[in-house]
Each structure stands twice: as structure tokens, then as C-alpha cells.
Amino acid sequence: MDTPRLHPETIAAVKERADIVDIVSEQVVLKKRGKDFVGLCPFHDDKSPSFTVSPAKQFYYCFSCGAGGNPIKFLMELGKQSFSEVVLDLAKRYQVPVRTLEVQQHQELQRQLSRRERLYEVLAVATQFYEQSLRRPEGAAALDYLRRSRQLQESTIQKFQLGYAPAQWASLATHLIEQKRFPADLVEEAGLVVARRNGQGYYDRFRDRLMIPIHDLQGRVVGFGGRTLTGEEPKYLNSPETTLFEKGKLLFGLDKARAAIAKQDQAVVVEGYFDVIALHAAGIDHAVASLGTALSRQQVKLLSRYSESNQIVLNFDADRAGAKAAERAIGEVEDLAYQGQVQLRVLNLPGGKDADEYLQRHSVADYRELLARSPLWLDWQIDQLLRDRNLDQADQFQAVVQAIVQLLGKLPNTPLRTHYVHQVAERLSQGEARTAVQLASDLRAQVRGQRWHGQASRWEKPGDVSIREQAEAQILKVYLHCPRLRLAVRKTLHDREIQGFSLQPHRLLWQAIAEIEEAHLGFAAMYQVERGEGNGDDLAAIDLVPILRDRLDQLTGVSLGGFLELSENDHADLTHPLPLLRGAVALVERLRCEKRCRHLLDSWARQSIHTFEHCIEQLLQAGIGEDVDAEAQITALHEQLNQEALHFQKLYYNERRYLQQLDQERCLNPQAFLGMTEHDATAIAPTTPQPISA
């Protein structure tokens with residue numbers, strides 16, 4: 001039987017999931033050497049380790065026989081298999097769905113590939129048009145802006161192919177469709193023109209804007225960013241998502257920066273196009289920018305191909321908006337950072353300036369010095385938590401401690417946790433040595449109690465995910481379809497310390513909602529809203545459903561059907577939205593609480609319990625004077641020896657009391673909990689250890 005033609009998406013998915021070390025180590029004994037692995041080459045009679053495997057580059061190479069390639073090539077050469085056979089085997093191994101091409105599908109794919117080439121051609125011609133327009137009289141103001149306001153040299157303008165979109169409604173449309181004879185639907189597909197509502201022709205998407213081409217890794221133009229020159233909103237307008245232009249998979253400037261990233265073993269990620277352009281002009285050419293979105297895991301992995309140490313510096317603005325962008329970026333790759341798979345640092349420039357503004361007033365050496373001193377992401381986050389806090393006020397002190405405990409509880413490395421516990425204790429004690437010692441002890445105990453977060457799935461029952469999915473969906477439906485309750489939802493989540501949603505589709509939808517609201521309300525108002533404060537009327541006035549419907553193509557990985565179009569049952573439930581909301585939130589919190597209980601119960605059960613008899617025996621061996629209060633000494637020793645077990649016992653019973661409180665709230669709205677059985681609601685763990693007592 002012939003091996004079927006595989007769909008390109010299947011091949012791409014296999015390449016993304018296949019790990020070179022995982023595959024090679026099954027055939028070759030590998031030893032760690034620096035960032036790479038070495039072993040005896042399987043392709044020739046190797047006497048000394050000349051075979052190198054690079055996890056960062058997903059590549060192997062033998063310095064003796066010259067064999068080299070990616071994971072697929074390794075298996076093809078070793079097993080003498082065809083490309084398709086290896087890909088099929090890997091697809092089964094990594095559980096990648098296999099799609100194949102029939103003859104007709106193969107022909108359609110060839111047609112699509114041909115159309116892609118035409119799209120590249122259209123975008124290249126558009127780039128030339130914008131570049132030429134910059135040199136014409138109508139582009140004089142844009143050129144003056146680049147030279148005077150941005151202080152760019154001619155070589156930099158040409159390097160980045162900067163241009164100008166004329167103010168006329170259809171200058172580019174006329175040039176491409178009528179003069180260059182490109183099909184109108186092709187030009188529209190490239191994101192350059194928009195069809196008129198009356199169906200009579202097209203108008204230019206970009207008008208009277210400074211044009212910044214966005215390139216892929218091969219240096220081909222795939223989209224544009226257009227900056228207004230008149231104060232018109234939005235300040236920056238990007239190309240829409242197209243076949244070629246996917247914002248989450250691209251980084252502005254990477255085509256020009258990748259060699260420098262490999263040389264410097266570091267990538268600098270900034271916020272704006274002109275930050276990248278200014279840094280490259282100053283000789284700091286290992287800088288890139290995300291395209292108006294938080295840095296994604298995929299973008300981080302893209303950068304990791306070029307940096308052996310996977311070192312990434314986030315250089316975002318030092319204002320609150322920049323800090324929020326940095327926090328979003330950290331959130332996307334936090335697990336990679338905790339595991340040490342990426343060395344993440346954060347650089348905030350003084351005075352709240354971006355890189356472009358800073359370089360206009362300071363030297364390149366100043367910037368490089370700040371770059372070299374940029375703190376690790378965890379140090380930066382701790383700094384953010386302590387900034388502008390009055391630690392003499394109990395509520396602020398408690399809030400800081402709780403947030404820091406959550407951060408440190410996720411660290412898998414015990415020595416590193418100890419380092420940060422002592423460092424934070426020193427800062428919280430404000431120079432008081434005795435207080436620092438006590439704080440370090442308290443923090444260590446609290447962090448130990450938080451360690452279950454890193455192993456969440458271990459403490460989760462099989463049915464928890466589906467129950468949580470129902471509850472989170474109900475919260476989102478209330479938020480979307482009951483606008484008067486939006487501030488109440490925000491306040492409830494904030495007060496319960498529920499940081500967003502657990503399931504990825506819900507997180508993406510919540511993030512999209514927040515971006516829409518921030519665009520309407522502004523950052524300052526949105527900051528209050530996220531804390532459950534501010535004006536609920538302004539929040540309620542935003543018509544989220546149609547806006548989200550228009551953004552369907554941008555929300556990959558989210559099925560919005562059940563959120564935007566309500567069923568009859570949904571309509572019935574939402575006739576009493578407030579009890580529904582309270583019940584759903586209580587259920588989300590209950591699931592978290594149950595998980596904590598299971599963890600604490602397990603930790604408690606694993607402690608060695610020392611009896612009073614054991615304590616008496618120890619004291620007798622040590623010798624007790626006649627004038628000593630023996631009962632007090634026995635009690636003190638009992639508490640000392642059982643300190644850990646008593647700690648977990650106390651935490652466990654606190655959680656059980658909280659569960660009872662949540663169950664009372666749950667009774668307000670039974671229909672929010674139809675997915676929860678009586679057993680789910682009561683069974684926390686098989687057996688509760690006996691309390692430690694006399």
C-alpha cells in the first residue's frame with residue numbers, strides 16, 4: 001500500500017512536537033555538556049563522543065562523519081524509512097491528528113501555494129508604492145517626521161523599507177488593481193483594501209499613515225503597521241490577520257535580528273516598531289517587538305532557536321501600562337521560566353521612557369549598562385509588589401506577603417526558594433534582624449503550604465475539570481449578557497482572589513473582553529474596574545457581544561458559539577443572574593478549596609507523629625531538674641517535634657470550615673451545580689487523620 005500524502009499542517013505539528021533529545025536518547029547514550037548533549041555517533045564507528053545534540057536548535061551533528069539534521073532526518077537515516085513513514089510514526093507517538101491529501105486535495109494545495117506566492121508579490125509591490133510615495137511631495141511631512149522627530153538616518157529608513165500611504169481614499173487600490181492588474185479579491189485578501197459596503201469597488205485600508213512593513217523570517221513582507229500623522233485614532237493600525245500575517249507567530253524585526261541574537265546570546269523584546277528601529281540604528285540589533293499582543297509561548301520558542309541560553313529581556317515602558325504588558329508576557333511563559341527553560345529578565349528604563357525616547361537623550365553605552373543590570377523576572381515581580389506599599393499598614397503588608405507566597409510557591413528549586421525567602425524577609429523586615437529571622441520562618445511555612453500549586457493536577461479529581469468548566473462558563477455568560485452586573489462580577493472575582501480563569505479558552509475570552517473594555521474606557525478606568533471599583537455604568541454601556549462576534553477570526557482556540565448565542569436553558573438561568581453568579585463563583589472557589597484540602601491532607605498524613613510518651617522518654621534521658629515544670633516542658637517538646645504536622649492540621653481544618661461556608665453560598669442557586677453530585681460536594685479525601693492532641 002502506498003504511503004498517503006500528508007497534509008502540511010500534520011507535518012508542521014509533528015515538527016513542532018518532536019523533541020530531538022527525546023528521540024535521539026532512545027538510540028544513543030547522551031551526556032549533558034553545557035547547553036548541549038554529546039554521545040557516540042550511531043552513523044559510523046565512533047570511538048570518542050563526536051555526536052552533538054542541541055535542544056535549543058532541535059538539531060544533531062557529528063563532527064567526525066558530518067551527519068546532521070532534525071529529528072525526522074535522524075529517524076529516516078537510522079531506520080532507512082521514508083519521510084512520510086517517519087512522520088506517521090511520530091504522529092502516533094505524539095498523538096498528532098493525521099490529515100492526508102487526496103489527488104484533488106493535492107491539486108488544491110498546489111493552487112493555494114501558487115496563490116500564496118501571488119500574495120507575497122502583491123505585498124512587495126505595495127511596499128514599493130509606499131516607499132515611492134514617501135519621496136513624493138505628498139510624503140514630505142512623513143519624511144520630515146522620520147528625520148526630525150525620530151532622528152533616523154537615510155540608511156535606516158531604507159533598511160526597514162519605511163513608506164507613506166497617501167491620504168486619498170483609493171490611491172493604492174487604483175495602483176494595484178487598475179494599473180498593475182492584480183485581481184481585486186487577491187488585493188483584499190492581502191489586507192490592503194476594503195470592499196465598499198455598496199459593493200461598488202474598494203478603498204485603501206491605510207490612508208495618510210507612515211507605513212512600516214512587517215517581514216517574515218525569509219525577509220518577505222507579510223503585513224504592515226501604519227502610524228497616524230494627524231492624531232487620528234487608532235495611533236497604530238495593523239494589517240488584519242491573513243493567510244500570511246498571523247500576529248501571534250511573528251516578531252517585528254526578527255528577520256534582521258536573528259544573527260545578532262545568536263551572537264549576543266540574548267533577545268531584547270520591546271513594545272513598539274520605532275523602539276526596534278531606534279535600537280537597530282544605535283547598533284543594538286538583537287531587538288524585536290511583538291505585534292500589539294503579549295509575548296506568546298510560540299514567540300518565545302521562536303526566539304529560543306537563536307539564543308543558546310534562551311535569555312530574553314522584556315524592555316517595556318516603565319509606566320503602569322508597560323508594567324501590565326510585562327506581567328501579561330510573563331504570565332504567558334511563566335511555567336517555562338519557573339522550569340528554567342527560558343531566562344527571563346525585565347528592563348524598565350528610568351523616567352517611564354520607551355527605548356526610542358531613551359536613546360534620543362542618553363548614550364548607547366547607558367542603555368547597554370541598564371541592559372546588563374536588568375533583573376530576573378522574579379526579582380522584578382517582587383519589586384513591583386513592594387513598590388509604593390506602606391508595610392507599616394497591616395492590610396498592605398498582608399497583601400504583599402500573600403502575593404509573594406504565591407510567586408515563591410511555584411518555584412520547583414528548593415535552594416532557589418530558600419534564597420528568595422531570605423531575600424524577601426530582609427526587605428519586609430525593613431532592616432530589623434530579629435524580625436527578618438521570624439519572617440523567614442513564617443514565609444517558609446506559608447510557601448510550603450502553597451507548593452501544591454505546582455502539582456495542581458495531582459490534587460484534582462477527574463470530574464473537577466468539567467464542573468469548573470460549567471461554573472466558569474456561567475460566570476462569563478452573566479458578564480456578557482447581564483451588563484449591569486459586570487462590575488459586581490469584577491468585584492466578586494477580585495475579593496475572592498480568583499485570578500482569571502483556569503481553562504485556556506475561558507482565559508483567552510476573558511483577555512479579549514479586557515482588551516475591548518480597555519480600548520473603550522482607557523487604562524486608568526480599567527485599572528479600577530479590575531479591582532471591582534469605578535463606574536459600573538460605563539462598563540455596562542459597552543456592547544461586548546457584537547464586538548466579540550466581529551473578532552471571531554482573531555480568537556483562535558476559543559469557541560464562542562455557546563457564549564454569544566444563548567440556549568433556552570441559558571435564558572431561563574439568566575432570569576435570576578445574581579444568585580447564578582454567586583453560586584458559580586462559590587463553586588469555582590470550592591473546587592480550589594477542595595484541591596487545597598487534598599494536598600494538606602496528604603501532607604499531614606505523611607508527617608511522623610511523636611507521642612507524649614516519646615516526649616517524656618526524651619526528657620527523662622536528658623534529665624529533668626526537680627524545680628522544672630515537667631508538664632510545660634513535655635507540652636513544649638511535643639509541639640516542637642510535631643510542628644510540621646500541627647501546621648498542616650491547622651491549615652486543613654481552616655479549609656474545611658471554609659468549605660462549609662462555601663456550601664451555604666452554594667445553596668443560594670442549586671442550578672449552578674447540576675453537574676455536581678452529592679459525593680462530589682462532600683468527599684474531600686478517603687480518610688482524615690486523627691487530630692494531634694493529648
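Just so it is clear, glycine is given a Cβ too, placed from its N, Cα and C backbone atoms.
Taken verbatim from Swiss-Prot:
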BINDING   Glu271, Asp317  Mg(2+) 1 binding site
BINDING   Asp317, Asp319  Mg(2+) 2 binding site
DOMAIN    265-348  domain 'Toprim'
MUTAGEN   Cys597 to Ser  Cell contains less chromosomes than the equivalent wild-type, but grows at the same rate
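Known features from Swiss-Prot, placed on the structure.
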residue	record	CB count, 10 Å
Glu271	Mg(2+) 1 binding site	22
Asp317	Mg(2+) 1 binding site	22
Asp319	Mg(2+) 2 binding site	15
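Note on the domain 'Toprim' (265-348): DSSP counts are 36 helix, 16 strand, 32 coil. Looking just at the domain 'Toprim' (265-348), the mean pLDDT is 87. Rounded to a whole number, the distance between the Cα atoms of Glu271 (Mg(2+) 1 binding site) and Asp319 (Mg(2+) 2 binding site) is 12 Å.
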